[in-house]
Amino acid sequence: MKAMAAEEEVDSADAGGGSGWLTGWLPTWCPTSTSHLKEAEEKMLKCVPCTYKKEPVRISNGNSIWTLMFSHNMSSKTPLVLLHGFGGGLGLWALNFEDLSTDRPVYAFDLLGFGRSSRPRFDSDAEEVENQFVESIEEWRCALRLDKMILLGHNLGGFLAAAYSLKYPSRVSHLILVEPWGFPERPDLADQERPIPVWIRALGAALTPFNPLAGLRIAGPFGLSLVQRLRPDFKRKYSSMFEDDTVTEYIYHCNVQTPSGETAFKNMTIPYGWAKRPMLQRIGGLHPDIPVSVIFGARSCIDGNSGTSIQSLRPKSYVKTIAILGAGHYVYADQPEEFNQKVKEICHTVD
């Protein structure tokens with residue numbers, strides 16, 4: 001009954017996350033709701049064999065962070081905290097929870113503005129947006145009374161994990177960046193090996209006023225089939241757990257709710273998906289005692305040179321780059337066993 005009450009609480013918190021004509025229009029055109037998202041998440045987590053606790057962690061301004069906790073009464077070990085990427089949610093770690101939580105507490109949460117966390121209105125300034133994300137992570141940590149943590153972030157989560165570590169270094173025992181977004185600067189057109197075609201630049205300019213995933217919401221009742229057509233790979237990645245469309249349904253319902261975190265992300269970017277405030281310009285200021293591990297997929301289309309760049313910016317600090325063979329951008333789902341093993345090895349260097 002207690003878990004059910006917690007889930008009911010978060011539904012009411014989500015409902016207050018956005019307002020206006022768009023929020024009212026979305027459920028009518030898009031076959032989704034907070035209840036649909038809750039059901040989709042429960043299907044994702046149904047195959048996780050270990051026990052866990054889930055609840056909304058209250059932070060400031062009436063917001064809450066939807067959280068999964070795998071404790072196993074191992075309070076002496078430094079907890080591992082997982083931050084998902086853009087357009088994702090905590091459910092996407094389903095292939096990793098059991099293995100990663102065998103000998104230490106593991107926490108995963110939906111970033112503010114994503115998944116089942118509150119969806120507030122973010123600032124339009126990139127620096128302020130970043131700070132809002134960072135402060136939400138710090139308030140979450142304080143609410144759970146975690147002293148220090150091993151902070152792991154994928155994609156946008158990697159960028160935010162680095163930003164948090166810069167501001168609150170005393171709380172981070174090890175920073176693990178998994179295919180992080182937002183590190184390099186946007187290259188000059190003259191420096192690019194393959195210049196961006198004119199039609200792509202024109203399309204990018206035309207879509208500038210819109211959020212990155214606006215097409216899903218515009219597609220309305222056809223949005224789910226759109227996800228299934230555009231990203232059939234997600235079904236394959238999780239085929240060991242699910243034979244149906246559980247994963248694509250979860251991704252769909254995560255991304256057709258009020259676009260709070262999505263708008264925040266857009267305000268942090270410049271065409272074509274580059275960060276306004278690249279992390280490589282600042283990562284050299286990270287406290288020298290914080291070890292950094294960078295994990296990337298050997299088959300990823302994302303620039304895998306960030307680890308080398310971080311190493312050159314922190315010559316006297318621990319920086320290790322790890323390539324996962326056979327993995328693309330979604331390393332943790334492409335090669336979960338290898339990914340889990342590497343992360344556990346990193347964690348064992350802490351305690």
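Cβ from N, Cα, C; glycine included.
At each noted site, the model still has the original residue.
Under the heading domain 'AB hydrolase-1', Swiss-Prot lists 79-184. The predicted model assigns the domain 'AB hydrolase-1' (79-184) a mean pLDDT of 98.
Quoted from Swiss-Prot, the note on the mutagenesis of E9 to K is: Colocalized to the lipid droplets with PLIN and ADPR.
Cβ environment of Q132 (mutagenesis position): L112, F122, D123, A264 lie under 8 Å away, each six or more residues apart in the same chain. Q132 (mutagenesis position) carries a helical DSSP state (H, G or I). What Swiss-Prot says about the mutagenesis result for Q132 to P is this: Exhibits a diffuse cytoplasmic distribution without colocalization to lipid droplets with PLIN and ADPR. Loss of binding to PLIN.
DSSP assigns E262 (mutagenesis position) to a helical segment in the three-state reduction. Quoted from Swiss-Prot, the note on the mutagenesis of E262 to K is: Exhibits a diffuse cytoplasmic distribution without colocalization to lipid droplets with PLIN and ADPR. Loss of binding to PLIN.
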